[in-house]
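Undergrad: Attaching a single structure in structure tokens format; questions to follow.
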Amino acid sequence: MAKRTFSNLETFLIFLLVMMSAITVALLSLLFITSGTIENHKDLGGHFFSTTQSPPATQGSTAAQRSTATQHSTATQSSTATQTSPVPLTPESPLFQNFSGYHIGVGRADCTGQVADINLMGYGKSGQNAQGILTRLYSRAFIMAEPDGSNRTVFVSIDIGMVSQRLRLEVLNRLQSKYGSLYRRDNVILSGTHTHSGPAGYFQYTVFVIASEGFSNQTFQHMVTGILKSIDIAHTNMKPGKIFINKGNVDGVQINRSPYSYLQNPQSERARYSSNTDKEMIVLKMVDLNGDDLGLISWFAIHPVSMNNSNHLVNSDNVGYASYLLEQEKNKGYLPGQGPFVAAFASSNLGDVSPNILGPRCINTGESCDNANSTCPIGGPSMCIAKGPGQDMFDSTQIIGRAMYQRAKELYASASQEVTGPLASAHQWVDMTDVTVWLNSTHASKTCKPALGYSFAAGTIDGVGGLNFTQGKTEGDPFWDTIRDQILGKPSEEIKECHKPKPILLHTGELSKPHPWHPDIVDVQIITLGSLAITAIPGEFTTMSGRRLREAVQAEFASHGMQNMTVVISGLCNVYTHYITTYEEYQAQRYEAASTIYGPHTLSAYIQLFRNLAKAIATDTVANLSRGPEPPFFKQLIVPLIPSIVDRAPKGRTFGDVLQPAKPEYRVGEVAEVIFVGANPKNSVQNQTHQTFLTVEKYEATSTSWQIVCNDASWETRFYWHKGLLGLSNATVEWHIPDTAQPGIYRIRYFGHNRKQDILKPAVILSFEGTSPAFEVVTI
């Protein structure tokens, strides 16, 4: 999670210091009251795997005790899960008779959630709440099965900041309820694109709940439903087909935002690479037996932070724009989010990779601040910000996204290397706080309980911190140490020693109220399709970390007879654990290192664990591996800080009335704008009568009807919600008229939901709509 994810906590700590002990006692009492029970998710079907090391990567007694604790089954945990008879696992003949390819299904579904009154997840900037929508967010699912239909794998790329453990556990639970053991922990990967402009509020660990300003069950349930629907669509639409792979570089769209950390890696290692970022894009092309397009998965290392932390519109950022362009091209005649072709631009080892290619500059003087501490002579680190290539963040998003789309399109068109061979999968739950890491045949070290360093609070050049923390800090500060110690208690000597040279700002692994602040139990997972291996990474690997893991996994496969494997780093998968740097980068303690929560040997631990998964697949011993300790599922979480209130229209007006109409005439390239009497858009998550907040419609004289030309998923539209006092609000719809717009008569429509509550009665959500007067678009 890039950039200043903890400014909310900084404000929280300062507030507590000022208000002194009385407020502290009250808050702690509240946290204890809100503490809920813990449920562990039991086996969801199939084999779930842990690994052993040679020498072993051992799990300590704490993990063993946790895994044997008597707790409730998750089969009864979710009251919202649809309980249906499991789908029988049967070969899908005669579809596959005399066929040697794969059975392929693709699906896409909306998972947008709230677009107002919720914090945007990624920057952690206090007050960066959603206030409208630029594009919809989607879950894109791809199912690949062997010819008899029984052995299959699922890859899902989701337009969210990252996959939370709670989200994955709930999805797996509902998949089990519907499909039995067909879709399981080991063969389903959930990956977040890492957009920093999606809603937060879907986490269960306290650090992320604070950054989200509470848990939003509405958004959580909408995300779960969207992910499941995309998998259902892919499952229903499976057909015989072929998969091809292609690779190629994408130039001019990324820089390393921590080059001084990268330089800590051995010169001999750096000399093997021409760049301090991974420029290679890997593309999977999926077609049916007639050669008709089905879908694309692309993996490329880039942070979706072209939209900066001043943005308040929900959107999928640069990678989402790339998906938008390719899907619109392949699904001609369909509105965005519709049509059979599905294109996912998935995340990879993007930890230190920025799309803001103009680099860091002091915004007050214009001079470069590309230094070890990312700080400016005047104003310090808060003035050091990197910018993208465009005139504004919208333009930069399009430029970077279009470049990725164009390269993926080229690689897709020229893909000729077919992916063949059996499918396999391996998964393990691991206690990452207690892994023995073998440095060589005789010496070992261990991972640590989670902790965040001082440079974490500094943020990055993509989104700086609110207080004057600096990257590259290897010493603490007495002022902040005192605040932390008074409110949270002192970190133990053990955790301080384990994390050196990181100066600990927050000893999250030793904080457990109202729930643990960070996860202990983490997923590691590999899926293979013939000669392709997809490693599901539970966080953000830096460039060199990804390179080392790829090489190690590839070498492990090769040592057991699986030569020439292509290993993909798939980022932000299954559970979020911040960053993973190399041991050498960790010593520099910039943002990424300070956010490597399990200590300096985190990468080495992951390399051991993923090598053992690769070995199990290569030697066909996956079934012999244990599943590992089970993660918790917390039932009660802190509610959102922003309450729901009744919507009100101005006197003499009603919801959807036009307050400011569009002008009578516009030229292409101009912006048509209409302002309506609005209501809180978060109501639409509860009552989904309408599937869009807006439409732009063109009058067709031949049919004497209005035809929709774009909606709120279209890049050229923007929906802004302006919150007033006492339930009053306005909604502004903008249509940035593209050069491709046909001349003619148009109108703009607004669709919303208002919250109404009569005295002594429960609140109800009512739908409404508004329509602007017609206006003309001309090309001259």
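Glycine too: its Cβ is placed from the backbone N, Cα and C atoms.
From a predicted model like this one, the values you see are computed outputs, not experimental measurements.
Pasting the feature list from Swiss-Prot:
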{"type": "MUTAGEN", "residues": "Gly124 to Arg", "note": "Loss of ceramide hydrolase activity"}
{"type": "BINDING", "residues": "Leu134, Asp712, Ser714, Thr717", "note": "Ca(2+) binding site"}
{"type": "MUTAGEN", "residues": "His194 to Ala", "note": "Loss of ceramide hydrolase activity"}
{"type": "BINDING", "residues": "His194, His303, Glu540, Tyr579", "note": "Zn(2+) binding site"}
{"type": "MUTAGEN", "residues": "His196 to Ala", "note": "Loss of ceramide hydrolase activity"}
{"type": "MUTAGEN", "residues": "Ser258 to Ala", "note": "Decreased ceramide hydrolase activity"}
{"type": "ACT_SITE", "residues": "Ser354", "note": "active site, nucleophile"}
{"type": "MUTAGEN", "residues": "Ser374 to Ala", "note": "Decreased ceramide hydrolase activity"}
Undergrad: Going by Cα-Cα distance, which of the mutagenesis positions (Gly124, His194, His196, Ser258, Ser374) sits nearest to Asp712 (Ca(2+) binding site)?
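TA: Ranked by Cα distance from Asp712 (Ca(2+) binding site), first place goes to His196.
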Undergrad: For Gly124 (mutagenesis position), which of these recorded positions sit within 10 Å, Cα to Cα: Leu134, His196, Ser258, His303, Ser374, Tyr579?
TA: His196
Undergrad: When you measure from the Cβ of Thr717 (Ca(2+) binding site), which residues in the chain that are at least 6 apart have a Cβ under 8 Å away?
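TA: Thr717 (Ca(2+) binding site) has long-range Cβ partners Leu694, Val696, Cys710, Asn711, Val733, Glu734, Trp735, His736.
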Undergrad: Return the residue, from the listed binding-site residues Glu540, Asp712, with the maximum count of other C-beta atoms within 10 angstroms of its C-beta.
TA: Glu540
Undergrad: Can you tell me which of the recorded positions His196, Ser258, Ser374, Tyr579 is spatially closest to Ser714 (Ca(2+) binding site)? Compare CA atoms only.
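TA: The smallest Cα gap between Ser714 (Ca(2+) binding site) and any of the recorded positions is with His196.
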Undergrad: I want to check the contact list for Tyr579 (Zn(2+) binding site): same chain, sequence separation of six or more, C-beta distance under 8 angstroms. What comes out?
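TA: Expected: Gly351, Gly539, Glu540, Phe541, Thr542, Tyr591, Glu592, Ala593, Ser595, Thr596, Ile597.
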Undergrad: Near the residue listed as 'active site, nucleophile', which residues of its own chain have a C-beta under 8 A away, given they sit six or more steps off in sequence?
TA: Gln254, Ile255, Asn256, Arg257, Ile302, His303, Val305, Ala386, Thr460, Ile461, Asp462
Undergrad: According to DSSP, which kind of secondary structure is Gly124 (mutagenesis position) found in, if we only use helix, strand and coil?
TA: coil
Undergrad: If I take the Cα of Ser258 (mutagenesis position) as reference, which of the recorded positions Leu134, His194, His196, Ser374 has the closest Cα?
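TA: Closest recorded candidate to Ser258 (mutagenesis position) by Cα: Ser374.
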Undergrad: Compute the C-alpha separation of His194 (mutagenesis position) from Leu134 (Ca(2+) binding site), stating it in Å without decimals.
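TA: Checking the Cα atoms of His194 (mutagenesis position) and Leu134 (Ca(2+) binding site) gives a distance of 16 Å.
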Undergrad: What is the total of other Cβ atoms whose distance to the Cβ of Gly124 (mutagenesis position) is within 10 Å?
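TA: I count 32 other Cβ atoms within 10 Å of it.
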Undergrad: Around the recorded Ca(2+) site, report the further residues of that chain (criterion: Cβ within 8 Å of the mean position of the Cβ atoms of Leu134, Asp712, Ser714, Thr717; site residues excluded), sequence-ordered.
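TA: These residues sit around the Ca(2+) site: Ile133, Thr135, Arg136, Leu694, Cys710, Asn711, Ala713, Trp715, Glu716, Arg718, Phe719.
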Undergrad: With H, G and I counted as helix, E and B as strand and the rest as coil, say where DSSP puts Tyr579 (Zn(2+) binding site).
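TA: Strand, per DSSP.
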Undergrad: Between the Cα atoms of Leu134 (Ca(2+) binding site) and Ser374 (mutagenesis position), what distance do you get, rounded to the nearest Å?
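TA: That comes out at 31 Å between the alpha carbons.
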Undergrad: Provide the number of Cβ atoms within 10 Å of the Cβ of His303 (Zn(2+) binding site), excluding the reference atom itself.
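TA: His303 (Zn(2+) binding site) is surrounded by 28 other Cβ atoms within 10 Å.
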